[in-house]
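Participant: Annotations per Swiss-Prot:
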type	residues	note
DOMAIN	81-449	domain 'PIPK'
MUTAGEN	D322 to N	Does not affect targeting of RAC1 to the plasma membrane; when associated with Q-440
MUTAGEN	D322 to A	Increased enzyme activation by diarachidonoyl phosphatidic acid (DAPA)
MUTAGEN	R440 to Q	Does not affect targeting of RAC1 to the plasma membrane; when associated with N-322
Amino acid sequence: MASASSGPSSSVGFSSFDPAVPSCTLSSAASGIKRPMASEVLEARQDSYISLVPYASGMPIKKIGHRSVDSSGETTYKKTTSSALKGAIQLGITHTVGSLSTKPERDVLMQDFYVVESIFFPSEGSNLTPAHHYNDFRFKTYAPVAFRYFRELFGIRPDDYLYSLCSEPLIELCSSGASGSLFYVSSDDEFIIKTVQHKEAEFLQKLLPGYYMNLNQNPRTLLPKFYGLYCVQAGGKNIRIVVMNNLLPRSVKMHIKYDLKGSTYKRRASQKEREKPLPTFKDLDFLQDIPDGLFLDADMYNALCKTLQRDCLVLQSFKIMDYSLLMSIHNIDHAQREPLSSETQYSVDTRRPAPQKALYSTAMESIQGEARRGGTMETDDHMGGIPARNSKGERLLLYIGIIDILQSYRFVKKLEHSWKALVHDGDTVSVHRPGFYAERFQRFMCNTVFKKIPLKPSPSKKFRSGSSFSRRAGSSGNSCITYQPSVSGEHKAQVTTKAEVEPGVHLGRPDVLPQTPPLEEISEGSPIPDPSFSPLVGETLQMLTTSTTLEKLEVAESEFTH
């Protein structure tokens, strides 16, 4: 699952393309968060992968993995310029999607996951390919029929896919992962294209049958949505790319961003990361910034945790580990107070009909299959985000997704965990065996990061009209319901009424409805709640005799038979 990333943004996972945030200081201030001093920050391990070369015109001045940038700002990847790579990608996708549309639709077969189609693009053109001004290249498409099914499952039509990726130039993102990956975002902000290593592409191919089965069973998922896997062969090098959904829309200003694993070992953003326009903070930063966690409606919380549990089970079954939850936060209240200027306006493609956006997956759509609309979160437009609140009561929109899943727990990772565990507590290391990693990941997300707001009972009509409920509860001014966050993770609803000081009145829990025993279990003296009974105050139940119960049953039976 991927997201767009800004200028020099995160080197971990996928970041948000947010040109409106001018500096790290402003980003932190906007979210009301105090940052530690630079001397307290550990340098990220990936800094060791960056090599600086003495300045010379046309020579690379910075290189991370296969990605290098020269003094003129031109990016190359495996000795292929970024502009040539973007052109080759668009030419190849245009051809492969067009040729696939001429083939009749059918069910996906097992062999479809292993098909690789290849076509040569000479610069002078051929009877199948157009002429172009790039060097000759070959374009490979992996499992075209299977990926066509995936796109259809997510509601992406072939012409929409081509329009997004090939109608306008791709936008290169300046950030890269620790391995030096290249990132592109489509002009309409819908898709991310990322270069992947050979092992990652190979692992995705092996993952496809299980991925297909999982999507059939659970189309709503926070896992990355893979839309295509391709390879550009140019200059004797293979450049493999994957097309995914864009997690963070550029049209929404992100105030802060986190990459969370549930680990504490070296899980703090580096000083270099904090200097970026929109830094990607980590687990220790989150625990310091938001110790009380983020509050979601009960339905939303339950749906989110269930989705995380299901996704982690899938990842564990494939022995996948070291994945992260990328979470970007839009603070609605801060955004409403921020002055609008030309710098904060985002240029997104408006020529496309607005309803088209609904065809693509968002964080909200990934879990809303089980979450009911509405609740205590009052936002007119979620813009694809999950509504939440912080401990101050500020309204938030969360954009989340699981990223970095194309890694399996193999020998290298086992070795990495072994030597780390010799020096540090093994349970705090992020590289862990898949089963333990999944359990720790879920526990951290559902107990520390996300918290449940207790359900607020809807007042009955009698309560609104000031009838019997008001008389039982006393003065309406003496009754309120609040929730208070706690670092321990316990969040209880507090009901304050005059009944608290009146003996013999049991308040009960306002967020739980009393269970009425089945009729066949009712014996003499068993309490049966009256239809006008309100669970808020815990009014003493009326005691009905057996004769009254039988009388009601006879009336109900006569009404049913007639």
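Glycine residues also receive a Cβ, built from the backbone N, Cα and C atoms like all the rest.
So that I understand the layout, could you describe where these features sit and how close they are to other parts?
Facilitator: Under DSSP, D322 (mutagenesis position) is assigned to coil, being neither helix nor strand in the three-state scheme. Cβ-based neighbour count (10 Å, all protein chains) for D322 (mutagenesis position) stands at 19.
In the three-state DSSP classification, R440 (mutagenesis position) falls within a helix.
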Participant: Where R440 (mutagenesis position) and D322 (mutagenesis position) are concerned, what is their Cα separation in Å, rounded?
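Facilitator: Rounded to a whole number, the Cα-Cα distance is 11 Å.
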